[in-house]
Amino acid sequence: MPDIVNRKVEHVEIAAFENVDGLSSSTFLNDVILVHQGFPGISFSEINTKTKFFRKEISVPVMVTGMTGGRNELGRINKIIAEVAEKFGIPMGVGSQRVAIEKAEARESFAIVRKVAPTIPIIANLGMPQLVKGYGLKEFQDAIQMIEADAIAVHLNPAQEVFQPEGEPEYQIYALEKLRDISKELSVPIIVKESGNGISMETAKLLYSYGIKNFDTSGQGGTNWIAIEMIRDIRRGNWKAESAKNFLDWGVPTAASIMEVRYSVPDSFLVGSGGIRSGLDAAKAIALGADIAGMALPVLKSAIEGKESLEQFFRKIIFELKAAMMLTGSKDVDALKKTSIVILGKLKEWAEYRGINLSIYEKVRKRE
């Protein structure tokens with residue numbers, strides 16, 4: 001178990017201080033153009049960014065996706081993020097709680113989140129491979145109760161597990177059967193999220209057939225977990241490092257993943273994440289088909305610098321989001337979902353090759 005705790009710390013250290021953001025991959029968000037409206041028909045002061053996150057109202061259609069926890073120093077980061085998220089009315093996810101379920105002294109680094117953020121939605125987190133390894137309803141309930149969570153994320157990370165020195169790439173189909181049965185017993189919704197390589201329409205349809213309707217794309221183009229594990233392989237002299245280099249651009253780009261999930265599961269609740277680095281990125285993700293946008297790495301980096309740095313980061317994100325809403329004439333989040341967009345370049349090629357009819361998609365993304 002100390003290995004898991006140390007791994008959590010090493011992951012944060014590499015993510016924050018090594019070059020693992022984007023690299024040779026792309027979100028394809030540059031191929032999404034929000035159409036400028038020279039006369040928006042609204043004033044900046046009347047723009048309303050409030051929306052719903054399941055049963056709770058949130059101030060902005062942006063969430064902090066799960067990152068860390070497990071040791072005191074990681075708990076301090078979680079505390080800063082939670083305090084600032086509470087101040088801005090932004091949902092927050094925690095990192096995988098496996099370490100806290102199996103190691104009692106790690107629990108406080110997660111529990112602190114709800115203590116300092118009593119009102120915002122908090123999202124618990126466990127990994128899909130743990131279902132194969134024996135986790136069940138008891139562990140899910142423990143993770144939820146630990147932080148009084150409003151939802152629980154189940155993360156998919158096969159690419160990370162394949163290249164991780166101590167990885168457990170266990171994804172047998174009966175994990176989904178267990179997840180379906182567990183979901184019927186839980187009092188909070190399950191969100192299935194990827195970990196930097198995106199959700200395809202095949203995966204979305206498969207998950208939907210097992211009762212999953214909530215997704216977090218975590219697409220290619222943001223934090224590169226294959227690169228993080230490659231660095232860990234290099235540090236250990238592990239031969240997997242050479243192979244990992246060939247997979248640094250692996251995955252479904254964020255914009256493509258948003259389209260694939262929305263097109264294949266139109267009634268889903270969808271978090272668009274993976275390389276969201278600005279309020280404009282968030283606006284594009286929502287206009288393209290996400291319900292809210294999610295981000296992790298820039299939040300982590302700002303939190304490491306301190307509370308004031310993170311507050312300034314969120315102010316910047318919210319301003320940029322509102323600027324995009326103003327310039328598209330979108331007075332609220334529902335209007336942003338229906339705003340005019342143009343899809344160009346590689347994203348258009350991807351969509352057409354994958355059988356996404358753009359005329360039909362235009363109606364699907366607007367929820368018509």
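Glycine is no exception: its Cβ is also placed from the backbone N, Cα and C atoms.
Sequence unchanged from the original; the noted substitutions are absent.
Note that this is a predicted model, so its numbers are computed, not measured.
Residues or ranges marked as substrate binding site in Swiss-Prot: Arg7, Lys8, Ser96, Gln97, Arg98, Gln160. Swiss-Prot gives this note for the published mutagenesis Lys8 to Ala: Does not affect the proper folding of the enzyme, but it shows significant loss of isomerase activity. According to Swiss-Prot, the mutagenesis experiment Glu13 to Arg carries the following note: This mutant is heat stable and its affinity binding for IPP is smaller than that of the wild-type. It is in the tetrameric state even at a concentration where the wild-type enzyme dominantly formed an octamer; when associated with E-235. Feature annotation from Swiss-Prot assigns FMN binding site to Thr65, Gly66, Met67, Thr68, Ser96, Asn125, Lys193, Ser218, Thr223, Gly275, Ile276, Arg277, Ala296, Leu297. Recorded in Swiss-Prot as a mutagenesis result, Thr68 to Ala carries the remark: Does not affect the proper folding of the enzyme, but it shows significant reduction of isomerase activity. For the mutagenesis result Ser96 to Ala, the note given in Swiss-Prot is Does not affect the proper folding of the enzyme, but it shows significant reduction of isomerase activity. Quoted from Swiss-Prot, the note attached to the mutagenesis of Asn157 to Ala states: Does not affect the proper folding of the enzyme, but it shows significant loss of isomerase activity. Looking at Swiss-Prot, the entry for mutagenesis of Gln160 to Leu says: 28-fold decrease in the catalytic efficiency and 5-fold decrease in the affinity binding for IPP. Under its mutagenesis entries, Swiss-Prot includes Gln160 to His with the note: 23-fold decrease in the catalytic efficiency. Among the features that Swiss-Prot reports, Mg(2+) binding site is placed at Glu161. While the structure shown retains the original residue, Swiss-Prot records the mutagenesis experiment Arg235 to Glu with this note: This mutant is heat stable and its affinity binding for IPP is smaller than that of the wild-type. It is in the tetrameric state even at a concentration where the wild-type enzyme dominantly formed an octamer; when associated with R-13.
This view paints the features noted in Swiss-Prot onto the structure.
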residue : record                 : contacts (Cβ under 8 Å, 6+ apart)
Arg7    : substrate binding site : Glu166
Lys8    : mutagenesis position   : Thr68, Gly69, Gly70, Arg71, Leu74, Gly95, Val99
Thr65   : FMN binding site       : Gly93, Ala153, Lys193, Asp216, Ser218, Val271, Ser273, Gly294, Met295, Ala296
Ser96   : mutagenesis position   : Gly66, Gly69, Asn125, Leu126, Gly127, His155
Asn157  : mutagenesis position   : Gly127, Met128, Pro129, Glu194, Ser195, Gly196, Asn197, Trp225
Thr223  : FMN binding site       : Ala15, Val20, Asp21, Gly196, Gly274, Gly275, Ala296, Leu297
Arg235  : mutagenesis position   : none
Ile276  : FMN binding site       : Thr27, Gly222, Thr254, Ala282, Ala285, Ala293, Gly294, Met295
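A simple Cβ count within 10 Å picks out one of the recorded positions Glu13, Glu161 as the most packed, and that one is Glu161. When the record's substrate-binding residues Arg7, Lys8, Ser96, Gln97, Arg98, Gln160 are compared pairwise by CA position, the greatest distance found is 17 Å.
Annotated pair Glu13 (mutagenesis position) and Met67 (FMN binding site), C-alpha to C-alpha distance, rounded: 12 Å.
According to DSSP, Asn157 (mutagenesis position) sits in a coil region rather than a helix or strand. For the recorded positions Thr68, Gln97, Gln160, the greatest number of Cβ atoms within 10 Å around a candidate Cβ is found at Gln97. Shown in sequence order, Val12, Ile77, Ile81, Gly93, Val94, Gly95, Ala296, Val299, Leu300 are the residues of the chain, 6+ apart in sequence, with a C-beta less than 8 angstroms from the C-beta of Met67 (FMN binding site). In the three-state DSSP assignment, the secondary structure recorded for Thr223 (FMN binding site) is strand.
DSSP classifies Met67 (FMN binding site) as coil under the three-state reduction. Listed in sequence order, Ile4, Leu126, Gly127, Gln130 are the same-chain residues six or more apart from Arg98 (substrate binding site) with CB atoms under 8 A from its CB. Of all Cβ atoms in the shown protein chains, 25 besides its own fall within 10 Å of the Cβ of Ala296 (FMN binding site). Note: the Cα of Glu161 (Mg(2+) binding site) and the Cα of Gln97 (substrate binding site) are spaced 17 Å from each other.
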